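Below is one structure, written out as structure tokens, with a few remarks after it.
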Amino acid sequence: MPGSLPVNTESCWPKDVGIVALEIYFPSQYVDQTELEKYDGVDAGKYTIGLGQSKMGFCSDREDINSLCLTVVQKLMERNSLSYDCIGRLEVGTETIIDKSKSVKTVLMQLFEESGNTDVEGIDTTNACYGGTAALFNAINWIESSSWDGRYALVVAGDIAVYATGNARPTGGAGAVAMLVGSNAPLIFERGLRGTHMQHAYDFYKPDMVSEYPVVDGKLSIQCYLSALDRCYSVYRNKIHAQWQKEGTDRGFTLNDFGFMIFHSPYCKLVQKSVARLLLNDFLSDQNAETANGVFSGLEAFRDVKLEDTYFDRDVEKAFMKASAELFNQKTKASLLVSNQNGNMYTPSVYGCLASLLAQYSPEHLAGQRISEFSYGSGFAATLYSIRVTQDATPGSALDKITASLSDLKARLDSRKCIAPDVFAENMKIRQETHHLANYIPQCSVEDLFEGTWYLVRVDEKHRRTYARRPVMGDGPLEAGVEVVHPGIVHEHIPSPAKKVPRIPATTESEGVTVAISNGVH
């Protein structure tokens with residue numbers, strides 16, 4: 001058929017395409033959810049038990065989506081001693097829009113200036129919390145295409161999740177994840193194993209162009225999330241079953257075939273319910289499921305329920321959450337470290353879960369495992385796909401390196417500063433009043449930011465934003481942070497138009513000696 005390709009093109013693809021390195025960034029301050037319950041005057045446990053959240057990271061007016069992404073990209077490049085020359089594609093997934101035309105990706109290109117590398121494909125991708133996954137799939141597809149030039153792809157997912165005062169506010173958060181994508185990766189995307197579901201709904205959306213706050217239909221949002229999970233899992237199971245049949249194995253796929261399961265996490269309790277939901281899918285698809293004992297023990301009464309009738313059935317939910325408790329503890333709970341401690345990061349949420357998993361298990365434990373990832377973005381778009389971890393867990397291996405790079409994750413979370421709820425509320429008020437302003441100088445201090453964090457210096461009268469980086473103790477001049485470490489491709493250096501914009505130096509001693517960068521002429 002015209003436009004189609006033969007199936008036997010496997011030998012043409014690069015080997016083991018996937019995630020080579022991963023970096024995560026979250027704000028240096030948080031509000032305690034127990035204290036927030038008291039401050040908001042709600043019942044004890046509403047946020048901590050009902051939502052499953054312990055702490056919520058948040059940004060001051062010193063950080064925006066550009067600064068979050070600048071920080072996480074430079075940290076990934078520095079930690080892995082990478083040259084900016086080795087990046088051939090850079091794509092950003094975000095729903096935090098501060099400019100309706102200029103992309104975050106173009107702001108990040110300032111980090112590439114010293115290398116002279118401007119031959120970098122990709123742009124921003126947006127659909128609620130799904131944008132990071134779409135960007136990641138685009139990167140995988142680029143490497144497996146005729147357009148690939150042998151260099152890495154860099155995928156960035158970042159967001160600032162804020163809500164108006166009320167029930168939704170404790171489900172906020174902020175952060176960014178950067179992923180280096182290439183061949184011979186330790187985290188390999190299983191080709192052909194994606195179950196996707198796309199549908200129209202007004203479950204969560206942001207129609208007000210001057211507000212950061214969404215319009216949310218809470219009940220519909222939960223139904224959309226769970227129905228998408230049902231559909232994606234069904235499509236995924238059909239695809240892997242078809243693959244197995246071609247390989248001579250004819251059996252059904254169940255959750256036991258996943259070593260770990262991670263999910264987009266608006267809040268941790270929904271993830272726990274999602275594991276229960278998948279077990280319900282397994283139960284209903286197996287007409288011979290043993291209910292006298294085992295994981296399905298005592299569930300015979302639910303044999304004839306219909307999935308579409310059970311989204312808000314408390315009896316079904318309670319029974320399957322109990323039945324799936326051990327499954328959740330073994331395969332999912334560890335992945336919720338960042339979600340529980342930092343909140344919902346929107347596009348990077350599911351990849352924060354991946355980072356949490358990698359940070360808490362040894363390479364030997366992870367080797368050879370199949371990890372399922374469920375990504376969901378309101379509106380709505382969802383995919384369930386799987387990653388196969390390499391078998392090579394030897395010291396110095398790619399798997400050893402990626403887990404070692406995340407070994408300080410819990411310590412970084414513990415090093416953050418706890419902020420009182422009233423100060424948090426004041427920060428939210430400042431953001432609401434100033435996030436869209438021109439000719440604005442941020443009010444909050446940079447002293448509480450982590451070392452190496454990029455921050456907003458000012459917004460000029462034309463809405464052009466200027467950034468600086470908080471120095472890293474022990475480093476030399478800040479310019480060294482973006483120098484070429486391992487130049488591999490010779491480029492003609494093309495001066496960036498951003499350099500024509502006057503640099504705005506730090507105005508106070510507390511801001512330190514920094515190199516400021518601007519997003520240039522709009």
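Placement of Cβ uses the backbone N, Cα and C atoms for every residue, glycine included.
Keep in mind that this structure shows the original residues, not the substituted ones.
Annotated (3S)-3-hydroxy-3-methylglutaryl-CoA binding site per Swiss-Prot: Asp43, Ala44, Cys129, Asn167, Thr171, Ser221, His264, Lys273, Asn344, Ser378, in sequence order, evidence recorded as similarity to another entry. Within 10 Å of the C-beta of Asp43 ((3S)-3-hydroxy-3-methylglutaryl-CoA binding site) we count 9 further C-beta atoms, all protein chains included. Annotation note: Asp43 ((3S)-3-hydroxy-3-methylglutaryl-CoA binding site) sits in a coil segment as assigned by DSSP.
According to Swiss-Prot, the mutagenesis experiment Cys59 to Ala carries the annotation: Does not significantly affect biophysicochemical properties. According to DSSP, Cys59 (mutagenesis position) is assigned to coil rather than to any helix or strand.
Swiss-Prot gives this note for the published mutagenesis Cys69 to Ala: Does not significantly affect biophysicochemical properties. Within the same chain, the residues at least 6 positions away from Cys69 (mutagenesis position) whose Cβ sits under 8 Å from its Cβ are Val92, Thr94, Val104, Val107, Leu108, Val156, Gly158, Ala176, Ala178, listed in sequence order.
Annotation for Glu95 (active site, proton donor/acceptor): same-chain Cβ neighbours under 8 Å, separated by at least 6 residues, are Thr126, Asn127, Ala128, Cys129, Gly131, Asp159, Lys206, Tyr346, Thr347, Gly377. DSSP gives Glu95 (active site, proton donor/acceptor) a coil state; it is part of no helix or strand. The active site, proton donor/acceptor annotation in Swiss-Prot covers Glu95 (among others), and the record cites sequence analysis as its basis.
Taken from Swiss-Prot, the feature active site, acyl-thioester intermediate applies to Cys129. Other Cβ atoms within 10 Å of the Cβ of Cys129 ((3S)-3-hydroxy-3-methylglutaryl-CoA binding site), summed over all protein chains shown, number 31.
One mutagenesis experiment catalogued in Swiss-Prot, Cys224 to Ala, is accompanied by this note: Does not significantly affect biophysicochemical properties. Annotation for Cys224 (mutagenesis position): same-chain Cβ neighbours under 8 Å, separated by at least 6 residues, are Gln199, Ala201, Asp203, Ser378, Phe380.
Positions annotated as active site, proton donor/acceptor by Swiss-Prot, on the basis of sequence analysis: His264 (among others). Sequence-distant contacts (6 or more apart, same chain, Cβ under 8 Å) of His264 ((3S)-3-hydroxy-3-methylglutaryl-CoA binding site) comprise Cys129, Ser349, Val350, Phe374, Ser375, Tyr376, Gly377.
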The rounded CA-CA distance in Å from Asp43 ((3S)-3-hydroxy-3-methylglutaryl-CoA binding site) to Cys59 (mutagenesis position) is 26
Please report the distance from the Cα of Thr171 ((3S)-3-hydroxy-3-methylglutaryl-CoA binding site) to the Cα of Cys59 (mutagenesis position), rounded to the nearest angstrom. 14
Between the Cα atoms of Asn344 ((3S)-3-hydroxy-3-methylglutaryl-CoA binding site) and Cys59 (mutagenesis position), find the distance and write it as a whole number of Å. 13
Proximal but sequence-remote residues of the same chain as Cys59 (mutagenesis position) (Cβ under 8 Å, at least 6 apart): Pro27, Leu68, Ile160, Ala174, Asn427, Arg431
Which one of these binding-site residues has the most other Cβ atoms within 10 Å of its own Cβ: Thr171, Asn344? Asn344
